[in-house]
Structure formats: C-alpha cells, structure tokens
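Quick notes on the structure that follows.
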Amino acid sequence: MNLKTTLGLLAGRSSHFVLSRLGRGSTLPGKVALQFDKDILQSLAKNYEIVVVTGTNGKTLTTALTVGILKEVYGQVLTNPSGANMITGIATTFLTAKSSKTGKNIAVLEIDEASLSRICDYIQPSLFVITNIFRDQMDRFGEIYTTYNMILDAIRKVPTATVLLNGDSPLFYKPTIPNPIEYFGFDLEKGPAQLAHYNTEGILCPDCQGILKYEHNTYANLGAYICEGCGCKRPDLDYRLTKLVELTNNRSRFVIDGQEYGIQIGGLYNIYNALAAVAIARFLGADSQLIKQGFDKSRAVFGRQETFHIGDKECTLVLIKNPVGATQAIEMIKLAPYPFSLSVLLNANYADGIDTSWIWDADFEQITDMDIPEINAGGVRHSEIARRLRVTGYPAEKITETSNLEQVLKTIENQDCKHAYILATYTAMLEFRELLASRQIVRKEMN
C-alpha cells in the first residue's frame, strides 16, 4: 500500500469517526479519501466478491432484500443501506467495512446508473443486476436509451461478470455485451396479445421497431411482449415468478420456480424487486429455505414504505421520483382497506431532478377513487403538486399546501384519519426523515 493510499485511509476513517458521532456523513469520508488517492476504491474493493444492483426503480429494496438473504449464508455482507450510491458513497461503504468473520468478503451495492461506469474503473463485480429502466430525471439522464447505454458501457469493462436482467423489459432484449446473461421475469397466464397503455414508453420492437403487444402486461412496458410483425418475443426466463398468491398494500406472497415466498411490503412493483433478490441469491448458491429466512427477517428500507407513528397515526413514507414509480406507488396505496390522509412532497433539487413536469405523466387521477379525506401538498414545489392534484378532480378545498415540512407533520398529527401515506421525492424524503429523526420518530440511519 503506497503513501497516498495510506493517507487516504487514515483521513477517510478519521472523518468517519468524527462524523458518525455527530450523526452525519454517509458520503463525506469517501470524498475525503478520494482527494488523497483517486484510485483508493480499487485497493479497498480488491478482496471482495461484488454484486452490483442498478436501474431506475427498485435498487434500494432489491439490495436490502438480497443482503437479508445473504446474511443467512455469510453472516456479514457489506452494503450501502441509506442509498449513498455514487462514487463517494461507495468509497465510504468500503472505508467503514468491518472484517468478515467467515473469511468470505461479499458486497452487495446499489449503484447510480450514471456513476456506474466510473466506479467500474476500480471494482470487478462478479454479477450485475439491472432492475428496469424508465424515464427518470430527464435533465440528468436524458432519455431511456442514453441511460441504458451508460450501464452497458460499464458492464463491458468487466466482461467476465454475469449480467442478470429483467426479461420482461423489451429494452434488455439481446444486449450488445460479451458477458453471460440470465433473465428473471413474471411467467403468469397469457392472454390475447394487446397493446400497452397509450402513455407507455419503450414499447418498440428491438428488432424491427414495430409496436409491441403484450400477452401479459404487469405494468408500464414490462411483461410477456411479442412483435406480431417480426416474431420477436421475450427471451426464455431463468428465474420465473409463476403465481401471485396475495397482494395487499403492505405485504405480498408469490411463487418463484415452485417455491412460495412472502415479503412484508406492498405493491406489484416490489415483487419484481423480490424476484431479482431471489435470482441473485440462487445465482450465489442460496437455497429456498435460506431465502425464506432472509425475507422473514427483512424490515423497512430507508424511505421505501417505511412505517412509523406520528402521535396515534400509523404513517407510511414512500419514495416517488418518476412517472412509473409514482403510478405504482399510487396503485399500492389504492389497495389500503381503510381511509387515509395523503401528503405529496415535491422538491426539485439536483437529486430529485430539476424538471418536475413528470408529475403530469403519473396517474394521480386514481386518487379520486380512494377514501382520502384530505391531502397535504408540500415541499419546495408545493404549488405545482397542488395544481396537479386539483386537476384530477379531487376537491380543491380539501387540499392544503405548504413548503414547511414541520407544518405537514403537524397537520398529519392533528388529522382525524388513523392512517397516513406520505409520497415524497428524494430530497423531500430525506428532509422529512431528518425531521422525524430529530423527534425520535424514526432512526436517523437504518444500518
């Protein structure tokens, strides 16, 4: 180990020691270490078997579920649970790692799509997992094919790594990479081929550019797609979900390759994350019993259907950041069998995406079919989200708006409903959690 690496380790770990006692610093120690040695990540990661999880939606939950399973196998798994998924956050994760008690060093990391190529200059994953790619933060990522090419460029740097893809996404059909490829997906009963919803993106045939149809469409552009023009269809699946046993707003049960599993988290979109976690675990040699044990011990993920109480109100915090994710979150809360208040917190910082026009493509119209006595529109762009909610036809007099998140919290505390959902963009979620943590309603970190 050379001098600059040694200094980087010392500076990074010292800053982590100080910041952790102040309750801060998920990325700063890595930033400090990288200033001493820009290649320090290569030294830190060289003795690890690494699984990388990337994609638009579902990175954090897929990673958390996978870690829960692999802890049943290895006892200790390195990960970045708070979602610090750019190079400074990844460097911090390795800087603060504890020595493995089993002698097997394994890391499961969620990595930002735009940061992946740079990070792969320094790490050698054995497995890449891509959950999906949807339109997200257009000012940062551009359109979906730009994002996909960013990821493929990173994967090509590690040609020996296996790539695990969501086979239900037409975008992932026959990727131009030298790596071994495996697919996971929903293999449910098929019906007559039909067009996807008119507002769905990414439904052009990857071979002839015709419009795809679906024999089964789970949501957005995902499902058993087929092109009636050239015969192109979804590839054979290596990991198959064959039955939905139960689906509610806070849990689900399903069958994957003959084994029934369950997670204590709601929504169809999150079952894809569980399916990806099962596929990763099986790829790494875990059996179904260990997978079940891991799922049974899984708990709330940072800001992703995280539950807590404000006074006597049971509250659930849900991250939203793009049209598909927001629509699926709305589909999930629609399954609630009780009335609830709704808060929608919209920020427009860099990490949220500065362009907030995506809210007009999310299906907020569904709220008019739900038992929602009142809505709080909050965050920096509270007036924009309030306008979007009024356009749905929901009564304008039942919508309050404020940029003050303390006021949102106070409103929830004083409401008549015993249940509340808070849908929040990324930085709004962080700010709201910070407020909750300051009142000891939630833990600041979820390690």
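In case you wondered, yes, glycine gets a Cβ from its N, Cα and C as well.
What you see is the original sequence, not a version with the noted changes.
Among the features that Swiss-Prot reports, active site is placed at Asp355, with the record citing similarity to another entry. The feature Zn(2+) binding site is assigned by Swiss-Prot to Cys205, Cys208, Cys227, Cys230. For the mutagenesis result Lys59 to Ala, the note given in Swiss-Prot is Loss of activity. In Swiss-Prot, a published mutagenesis experiment is listed as Asn85 to Ala, annotated Loss of activity. Swiss-Prot documents Asp136 to Ala as a published mutagenesis change and attaches the note Strong decrease in activity. Experimental mutagenesis at this site is recorded by Swiss-Prot as Asp139 to Ala, annotated: Slight decrease in activity. For the published mutagenesis Arg140 to Ala, Swiss-Prot gives the following note: Strong decrease in activity. Under its mutagenesis annotations, Swiss-Prot gives Glu143 to Ala the following note: No change in activity. For the mutagenesis experiment Asp355 to Ala, the note given by Swiss-Prot reads: Decrease in activity.
A sphere of 10 angstroms centred on the C-beta of Glu143 (mutagenesis position) encloses 12 other C-beta atoms. Counting every protein chain shown, 11 other Cβ atoms lie within 10 Å of the Cβ of Cys208 (Zn(2+) binding site).
For the mutagenesis positions given as Asp136, Asp355, the lowest number of other CB atoms within 10 Å of the residue's CB is seen at Asp355. Shown are the binding-site residues Cys205, Cys227, Cys230; of these, the residue with the fewest other Cβ atoms within 10 Å is Cys230.
A distance of 33 Å separates the Cα atom of Asp355 (mutagenesis position) from that of Cys227 (Zn(2+) binding site). The separation of Glu143 (mutagenesis position) from Cys205 (Zn(2+) binding site), Cα to Cα, is 17 Å. Neighbouring residues of the recorded Zn(2+) site, listed in sequence order and excluding Cys205, Cys208, Cys227, Cys230, comprise Pro206, Asp207, Gln209, Gly210, Leu212, Glu228, Gly229, Gly231, Cys232 (Cβ within 8 Å of the Cβ centroid). Spatially close to Lys59 (mutagenesis position) yet at least six residues away along the chain are Val53, Gly83, Asn85, Glu110, Ile111, Thr131, judged by Cβ distances under 8 angstroms.
For Cys230 (Zn(2+) binding site) paired with Glu143 (mutagenesis position), the C-alpha to C-alpha distance reads 25 Å.
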